[in-house]
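Undergrad: Here it is, the structure, as structure tokens.
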Amino acid sequence: MGAMAPRTLLLLLAAALAPTQTRAGPHSMRYFETAVSRPGLEEPRYISVGYVDNKEFVRFDSDAENPRYEPRAPWMEQEGPEYWERETQKAKGQEQWFRVSLRNLLGYYNQSAGGSHTLQQMSGCDLGSDWRLLRGYLQFAYEGRDYIALNEDLKTWTAADMAAQITRRKWEQSGAAEHYKAYLEGECVEWLHRYLKNGNATLLRTDSPKAHVTHHPRSKGEVTLRCWALGFYPADITLTWQLNGEELTQDMELVETRPAGDGTFQKWASVVVPLGKEQNYTCRVYHEGLPEPLTLRWEPPPSTDSYMVIVAVLGVLGAMAIIGAVVAFVMKRRRNTGGKGGDYALAPGSQSSEMSLRDCKA
């Protein structure tokens, strides 16, 4: 099972990627599945994508030349042919289920079959620090909007509208919740254990964040301080701004944790402060890759005058060091020659240069 993602999948992605991980737990597995009907074509396009700890590890696309489940993470290549054949057959079964479901939904909503319609499913499970089931998920969306979802008790359903009530009644009569509950509590957990074991070098690693604060002028005597955390893994991280030691939860702008594209994540949090009061504000960074939380302030660059003074001092010190070295060398030569000038032989090929210099009189 799995998913793709045109813009309509953002609804499910936001819900599914919200839980983050620590190495002891929790860990997560998600499958996103999307079927899109196409005018003039009997079969919808079906795409399934699997994620472990927010990392893609398998994919199926019915429009591929040879539709099969394929590995999307190096550690999945250790699975044998029987695994891929079994998962491919499951995906093809799901493809047919989605085709029938799309047709039913057209009737529920009194829609024409001539347009393009989208049905999506997100399913998966989270493990706690004891590696037991923390929560199971099963959610459906139609045309990019919530349709029906299995509640956290894994026994009851929440239907989003009148059409979804039809599906809810059918599934209650057939005992669908019991079927999904058994999968989420059993097979989902067992496979997640297996994937975490196979991919432990990648999935169970810890990369500590690299953090810094940037300064952005605003109008009316204000500036924005932005605290950045880059290159961290896993995705679970906390950034907070403090004013004189007190947290500014209400006045802080915080973006969602984002993939960096290299297997790590990035995040920032900003706060607007009065110009000249920047040093009263500190950013705190909490991540399991850090031995202790980081505390950062904005570090103003040195002024031009200070910079010139530093350069001048360094220049004087450098010149003094060179002069000292020359004097020491000359004194040593004089001691070695009894106080007389040393014999300096010209380097080969330097005769003409020496003659021309000697003939240049004032």
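These residue numbers are counts, starting from 1, taken along the chain as shown.
Positions of Cβ are set from backbone N, Cα and C atoms, glycine also.
None of the substitutions listed is reflected here, since the structure keeps the original residues.
The domain 'Ig-like C1-type' annotation in Swiss-Prot covers 209-297. For the mutagenesis result Lys92 to Arg, the note given in Swiss-Prot is In K-less, no effect on ubiquitination; when associated with R-55, R-155, R-170, R-197, R-210, R-220, R-267 and R-277. Experimental mutagenesis at this site is recorded by Swiss-Prot as Lys155 to Arg, annotated: In K-less, no effect on ubiquitination; when associated with R-55, R-92, R-170, R-197, R-210, R-220, R-267 and R-277. Quoted from Swiss-Prot, the note on mutagenesis experiment Lys170 to Arg is: In K-less, no effect on ubiquitination; when associated with R-55, R-92, R-155, R-197, R-210, R-220, R-267 and R-277. Experimental mutagenesis is annotated in Swiss-Prot for Lys197 to Arg, with the remark: In K-less, no effect on ubiquitination; when associated with R-55, R-92, R-155, R-170, R-210, R-220, R-267 and R-277. Quoted from Swiss-Prot, the note on mutagenesis experiment Lys210 to Arg is: In K-less, no effect on ubiquitination; when associated with R-55, R-92, R-155, R-170, R-197, R-220, R-267 and R-277. What Swiss-Prot notes for the published mutagenesis of Lys220 to Arg is this: In K-less, no effect on ubiquitination; when associated with R-55, R-92, R-155, R-170, R-197, R-210, R-267 and R-277. Quoted from Swiss-Prot, the note attached to the mutagenesis of Lys277 to Arg states: In K-less, no effect on ubiquitination; when associated with R-55, R-92, R-155, R-170, R-197, R-210, R-220 and R-267. What Swiss-Prot notes for the published mutagenesis of Thr337 to Ile is this: In Ld KCST-less, strongly impairs ubiquitination; when associated with R-332; R-340; 350-A--A-356 and 360-R-R-361. In Ld tail 1S, restores ubiquitination; when associated R-332; R-340; 350-A--A-352; A-356 and 360-R-R-361. Annotation of the published mutagenesis Lys340 to Arg in Swiss-Prot: In Ld KCST-less, strongly impairs ubiquitination; when associated with R-332; I-337; 350-A--A-356 and 360-R-R-361. In Ld tail 1S, restores ubiquitination; when associated R-332; I-337; 350-A--A-352; A-356 and 360-R-R-361; the original residue is retained in the structure shown. While the structure shown retains the original residue, Swiss-Prot records the mutagenesis experiment Ser356 to Ala with this note: In Ld tail 1S, restores ubiquitination; when associated R-332; I-337; R-340 and A-356.
Walk me through the surroundings of each of these features.
TA: The Cβ of Lys92 (mutagenesis position) lies under 8 Å from the Cβ of Pro67, each of which sits 6+ residues away along the same chain.
In this structure, Lys155 (mutagenesis position) belongs to neither helix nor strand by DSSP; it is coil.
Taking Cβ-Cβ distances under 8 Å and a sequence gap of 6 or more within the same chain, the neighbours of Lys170 (mutagenesis position) are Ala176.
In this view, Lys197 (mutagenesis position) is surrounded by 11 other Cβ atoms within 10 Å of its Cβ, with every protein chain counted. In the three-state DSSP classification, Lys197 (mutagenesis position) falls within a helix.
Sequence-distant contacts (6 or more apart, same chain, Cβ under 8 Å) of Lys210 (mutagenesis position) comprise Ala229, Leu230, Gly231, Phe232.
Lys220 (mutagenesis position) counts 6 other C-beta atoms within 10 Å of its own C-beta, drawing on all protein chains shown.
If you draw a 10 Å sphere around the CB of Lys277 (mutagenesis position), it holds 12 other CB atoms from the protein chains shown.
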Undergrad: Please report the Cα separation of Lys197 (mutagenesis position) and Lys220 (mutagenesis position) in Å, rounded to an integer.
TA: 55
Undergrad: Looking only at the domain 'Ig-like C1-type' (209-297), how are its residues distributed among DSSP helix, strand and coil?
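TA: When I sort the residues of the domain 'Ig-like C1-type' (209-297) into the three classes, I find 3 helix, 52 strand, 34 coil.
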Undergrad: For the C-alpha pair, I'd like the distance in angstrom between Lys277 (mutagenesis position) and Lys155 (mutagenesis position), rounded off.
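TA: Roughly 54 Å, rounded to the nearest whole number.
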Undergrad: What number of additional C-beta atoms lies within 10 angstroms of the C-beta atom of Lys155 (mutagenesis position)?
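TA: Around the Cβ of Lys155 (mutagenesis position), 11 other Cβ atoms lie within 10 Å.
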